[in-house]
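Q: Quick one: this structure, given as structure tokens, is what I'll be asking you about.
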Amino acid sequence: MSQRSSQHIVGIHYAVGPKIGEGSFGVIFEGENILHSCQAQTGSKRDSSIIMANEPVAIKFEPRHSDAPQLRDEFRAYRILNGCVGIPHAYYFGQEGMHNILIIDLLGPSLEDLFEWCGRKFSVKTTCMVAKQMIDRVRAIHDHDLIYRDIKPDNFLISQYQRISPEGKVIKSCASSSNNDPNLIYMVDFGMAKQYRDPRTKQHIPYRERKSLSGTARYMSINTHFGREQSRRDDLESLGHVFFYFLRGSLPWQGLKAPNNKLKYEKIGMTKQKLNPDDLLLNNAIPYQFATYLKYARSLKFDEDPDYDYLISLMDDALRLNDLKDDGHYDWMDLNGGKGWNIKINRRANLHGYGNPNPRVNGNTARNNVNTNSKTRNTTPVATPKQQAQNSYNKDNSKSRISSNPQSFTKQQHVLKKIEPNSKYIPETHSNLQRPIKSQSQTYDSISHTQNSPFVPYSSSKANPKRSNNEHNLPNHYTNLANKNINYQSQRNYEQENDAYSDDENDTFCSKIYKYCCCCFCCC
């Protein structure tokens, strides 16, 4: 990143490099600390992790005036989870022009990437070792009074990343906080995280029903499908679905079709409910411990404390009974003749967990919401990353953002009315979609909590049913980037005109409206 102009410097001393992803929040770039060594920005207590000069980082850009800002709450989550193993460090949060930016550790490919590179199936050994790490990460999040609410392979990344030098050589390195373990699994993208209990009193949030959906349909729990308030049990059940996905290559509820999305996701939920976990074992080709895991997660009460050690012991039992050892050797280490994954040979790591769409596009523009017409694709060079992100925001702002003007909300109301009758999932009203304007500030320290933040501790004395309609703070939908146009207007037209929907149940819900986040158009 030599000869950088001042337009490419953010946060005083972070140089913005190439774009590496895009998602529901905006756009992400690779960056570099160019000034001096510094510590993670984690509140009043400085973190022990130090980012060295010339250390690579990931820089997220998000328009400041979005309807549902994500990066501020994501930074709050990183502050809460500061010091936990497998959680990236947040080095900076602030504002640059018309954008919020968040700077965190640069990480490697997601488990979804590695899963594809390994032929869309993990061995029992790799799945057990990965499962133990994933359970540990979720336990750490729960111990800090948060629930994740969007468990999926895309949001788990390994520590080792690879970069190509100007000379064309592959440079391998690990995140600054990984202790040089290239296969340490990280959790990222806390845009849907929420406090499930008061950090001081440990009082659990109350059980509620008729909640809007949030999460990824392929992996979400049965209770989430039926509109029940999520808690720790739902994160663990979603993990169980991910484990079977790794072992089987797919899940039985993938590929279901229905006349509309409401019926499709109800059908997915009913299929999950009807199938016994033992039916997922492929005639005992999969160790029974995975069925035991899923049964246990589904048997938990709403506010019950899970036994994480028991769940990890199930994975150890599966290894032992199959004469396998947890030796740290994963399937992806055998790629390319035992040399492991390589950024030049394998598809470039797409950093799912940072929020960008799965790049596996099969040409179905209606389903994937991606305009692949070469005549309309924008290939004009962009001067700076910030201008690129701003152009994306301006395009999407004029086409698909929810307007606060009731007169311009007619089409959105039409979409909501289409799925509302006799629905177990009650969409929010237009009045509940409006978020109060938050004061803008230059640094995080002056940002105060608002009622809409999922990180406001629950207080029983102020419990209000109306608040439950507004307690989610989920990603916005505005990522038309320079080289990929995502046309949400055509998606809405498709939903209204087409009588058969795709089988892409790996969609992430925004609980405010029945509309896709752009990070969810993943092929099945």
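Any Cβ shown, glycine's included, is placed from N, Cα and C.
Take a look at what Swiss-Prot says about it:
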ACT_SITE  Asp150  active site, proton acceptor
BINDING   Ile20, Gly21, Glu22, Gly23, Ser24, Phe25, Gly26, Val27, Ile28, Lys60  ATP binding site
DOMAIN    14-319  domain 'Protein kinase'
MUTAGEN   Tyr444 to His  Impaired vacuolar targeting
MUTAGEN   Ser446 to Pro  Impaired vacuolar targeting
MUTAGEN   Ile447 to Asn  Impaired vacuolar targeting
Q: With every protein chain in view, how many other Cβ atoms are within 10 Å of the Cβ of Gly26 (ATP binding site)?
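A: Gly26 (ATP binding site): 29 neighbouring Cβ atoms within 10 Å.
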Q: Using Cα coordinates, what distance in whole Å links Ile28 (ATP binding site) and Asp150 (active site, proton acceptor)?
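A: Pair distance, Cα basis, whole Å: 20 Å.
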Q: Reported as an integer number of Å, what is the Cα distance between Gly26 (ATP binding site) and Asp150 (active site, proton acceptor)?
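A: Cα to Cα, Gly26 (ATP binding site) and Asp150 (active site, proton acceptor) are separated by 18 Å.
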Q: For the residue listed as 'active site, proton acceptor', list the number of other Cβ atoms lying within 10 Å of its Cβ atom.
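A: By my count, 26.
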Q: Looking only at the domain 'Protein kinase' (14-319), what is the model's average confidence as pLDDT?
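A: 91, rounded to a whole number.
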Q: Enter the number of other CB atoms within 10 angstroms of the CB of Ile20 (ATP binding site).
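A: Taking every protein chain into account, the count is 20.
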Q: In terms of DSSP three-state secondary structure, what is the assignment for the residue listed as 'active site, proton acceptor'?
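A: The residue in question, the residue listed as 'active site, proton acceptor', is coil (DSSP, three-state).
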